[in-house]
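Straight from Swiss-Prot, the features:
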DOMAIN    79-189  domain 'TBDR plug'
MUTAGEN   Arg130 to Ala or Gln  Loss of activity
MUTAGEN   Gly131 to Ala  6-fold decrease in Vmax. Does not affect Km for ferric-anguibactin
MUTAGEN   Lys165 to Ala or Gln  Loss of activity
MUTAGEN   Gly166 to Ala  9-fold decrease in Vmax. 5-fold increase in Km for ferric-anguibactin
MUTAGEN   Gly173 to Ala  2-fold decrease in Vmax. 3-fold increase in Km for ferric-anguibactin
MUTAGEN   Gly178 to Ala  No change in Vmax. 3-fold increase in Km for ferric-anguibactin
DOMAIN    194-726  domain 'TBDR beta-barrel'
MUTAGEN   Arg463 to Ala or Glu  Loss of activity
MUTAGEN   Glu540 to Gln  3-fold decrease in Vmax. Does not affect Km for ferric-anguibactin
MUTAGEN   Glu540 to Ala  No change in Vmax. Does not affect Km for ferric-anguibactin
MUTAGEN   Phe557 to Ala  4-fold decrease in Vmax. Does not affect Km for ferric-anguibactin
MUTAGEN   Glu585 to Gln  Almost no change in Vmax. Does not affect Km for ferric-anguibactin
Amino acid sequence: MTHQVATCHKKQSFSGKPTLSRIALLVALQISASALPISITHAEEQADESITVYGQANEAYAAGKISKASSIGMLGDKDFLDTPFNAIGYTDKHIQDQHAQDISDVISASDPSVFTSGETGLNKESFKIRGFSSDIGDVMFNGLYGIAPYYRSSPEMYQRIDVLKGPASLLNGMPPNGSVGGSINLVTKRAQEAPITSFTGTYMSDSQFGGHIDIGRRFGENEQFGVRFNGVFRDGDASVDGQSRKAQLASLSLDWRNDIALIEADLYFSTERVDGPNRGLSIASGVDVPSPPSSDTLLSPSWAYNDSEDKGMMIRAELDLSNSVTAYGAVGASRTDFDSNVPQRVKIIDDSGTLEVSLGSVKLESKRTSGEVGIRSSFDTGPIEHYLVLNSTYFREDKNDSPTGNNNPGSWNPNIYNPVWGPEDSTYDNYYELPVDSTQISFGVADTLSLANGKYQVTLGLRHQSIDYESGVTWNGNAFPTTKLKESTYTPAIVALYKVSDSVSLYGNYTEGLTNGKTAGSGAANVGEAFEPQKTKQTEAGLKLDMNDFAHTFSLFEIKKPNGYQDPDTNIYSFGGEQRNRGIEWGFYGTVLEDYTLTGGIAYTDAEITKATDVTTEGKQATKLPDLQAKLALEWNLPVMRQLTLIGQANYMSEQYIDAQNTQSLSAQTIFDLGARYNSTIANQSVIWRLAVNNVTDEAYWTTTHYASLALGAPRTVMLSATADF
């Protein structure tokens, strides 16, 4: 078995000798560092396997949309049946076919375990995995936290987007923002063996036009040098009246390889400007959820804006020390500058839909460094094969958030059915400075023990995670005491897999995730007490079925996440609160009867508050989450016209509660999408035409949102693209 690097690229064998498993060069983790999963040959008996292709993508299901392998953190890439987790990898073909403009578009299209609101104009990507919020700032870039764009990431520079469901601190270390529902890894494009030059022109209603150029080449006597460039520009009006968006991206990927070493570098620069952004609405207690207005209504002033700029870079290296030992290391840095002027809080205050508005602005600057070093080795002890991994991760963020607010223009009195807003106002009553300096360091070890050529596999692992956190608050020039936290903890994992046959695997795991601890506030009897990183604990069992062109994953899970809790009797603050999510998932993807491709599934998640400061909410369902999601995407390649593929998709979400007492809720919805794809040849050049009409019935519906309780779902949106290969 060969474990691959997260980028799915293998070094080319030039001499005819067996290719050694790649290993990253040990990069000193001094001031900053950064990391990625790497590949190594699992056992020396495989040493005669010569790999002669570099940069070739893994085999894929669903007509090339779903990779048969995905990155599993420090364990490297694993094939579908060898992965003891519920994981999925989306290829660049899926990204293109989905007309995706961010990561949420990719991972939520047909996966029922992932929930996104569907609203437009939010300043950041927002999604939930297995019922828990996952912060876009916790997305990994080639295995490193903190390198990807901070608020939104254009997906055109990625070869693959991997999603691993459930907490995974052993595999990746503690996410900077404490996401525990799952982890996402963005794998950048590399130059392939064959040169690539393609241009994609895009249109999205009402009048947003754009282009994407993708160029890749290899150079040198043995094609040891690789260059891949991606450039993106989009600008124009969105499908919501009064809302527009402009996005730019330039990314460059470089690599060099020989028989035993690999060096890769990535650089990118991206910007986004949204005019008429939308943070959503809250609703006053006792007010019924009103009927939604027209689907293209902008519930925010058109003069409001979000403006962000991201830049990042990383270098990684791998070196084969022997046939069975690989060393790896990576280092990266990124910076985000964000500026916003938008209503911070908009509340529905009566049954007629009247809005109460508080304005505010935000300026944010975030600088991040990240890294990883490690060693992977394979060896045998009698009949047992070992795959041993040691690694250390590092992450630091220096952030300054400068919000303003509390300007309440009461004379406006907008209404959701007639949202008339006053002129732009930047005179605010309150000014804040919220600096944060956070450093996270971890050391992890994992040993995968295999018997009978991998039929029986058990992975035992442990990670030590430390965090050094300091934050401050300045309000209208008045400084408040600094909050300091310096704590550490251990997170174990036990994972097992049994390959029943060449097409069936059973797996189970116990894993933990970490969220930053806090200090007890001024209202607590134990004010100032610091708490270590808090552990979210998962137990999971599942079955995987590989029917060559069609795959299924069935899983059962329970996740318990601690929440802040202040004892009503003693007034002592702790993390004694708890949310418990229990769920069952069925996901499938593949080709059926040659002409049909199916992707989708069903997920039921019972998210219950089991202990809370307000005891009346115990036993209630967690808010802003449908307990049932069902998704199905069908593609039909017409037998009478093989160049044409017709596409249909349906997404169902059940009722969602938006208040802790479960008295206010949003009704269940089913959204339908239609599309088509046509392969043509023009002037001897391949041209692929893609058409999508999302929310084809133009359903007006409420959905939940990251910052507030509810927001309008996206209206009917038409997207068209044409990709020409030169």
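Just so you know, glycine gets a Cβ as well, placed from its N, Cα and C.
So, quick note: what you're seeing has the original residues, none of the substitutions.
Remember, it's a predicted structure, so these values are computed and weren't measured experimentally.
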Taking the domain 'TBDR plug' (79-189) alone, what is its mean pLDDT?
95
Of Arg130, Gly166, Gly173, i.e. the mutagenesis positions, those within 10 Å of Arg463 (mutagenesis position) when Cα atoms are compared:
Gly173
Among the mutagenesis positions Gly131, Gly166, Gly173, Gly178, which residue has the largest number of other Cβ atoms within 10 Å of its own Cβ?
Gly173
Quick check on the domain 'TBDR plug' (79-189): DSSP residue counts for helix, strand, coil, in that order please.
24 helix, 35 strand, 52 coil
Cα separation, Lys165 (mutagenesis position) to Glu540 (mutagenesis position) (Å, whole number):
10
Please give me the CB contact count at 10 A for Arg463 (mutagenesis position), counting all chains in the structure.
26
Filter the mutagenesis positions Arg130, Gly173, Gly178, Phe557, Glu585 down to the ones within 10 angstroms of Gly166 (mutagenesis position), Cα to Cα, kept in sequence order.
Arg130, Phe557
Give me the count of other Cβ atoms within 10 A of the Cβ belonging to Arg130 (mutagenesis position).
28
I'd like the number of other C-beta atoms within 10 A of the C-beta of Phe557 (mutagenesis position), please.
22
Which ones are near Phe557 (mutagenesis position): of the mutagenesis positions Gly131, Gly173, Glu585, which have a Cα within 10 Å?
Glu585
Under a three-state reduction of DSSP output, how is Glu540 (mutagenesis position) classified: helix, strand, or coil?
strand
What subset of the mutagenesis positions Arg130, Gly173, Gly178, Glu585 lies within 10 angstroms of Lys165 (mutagenesis position), using C-alpha positions?
Arg130
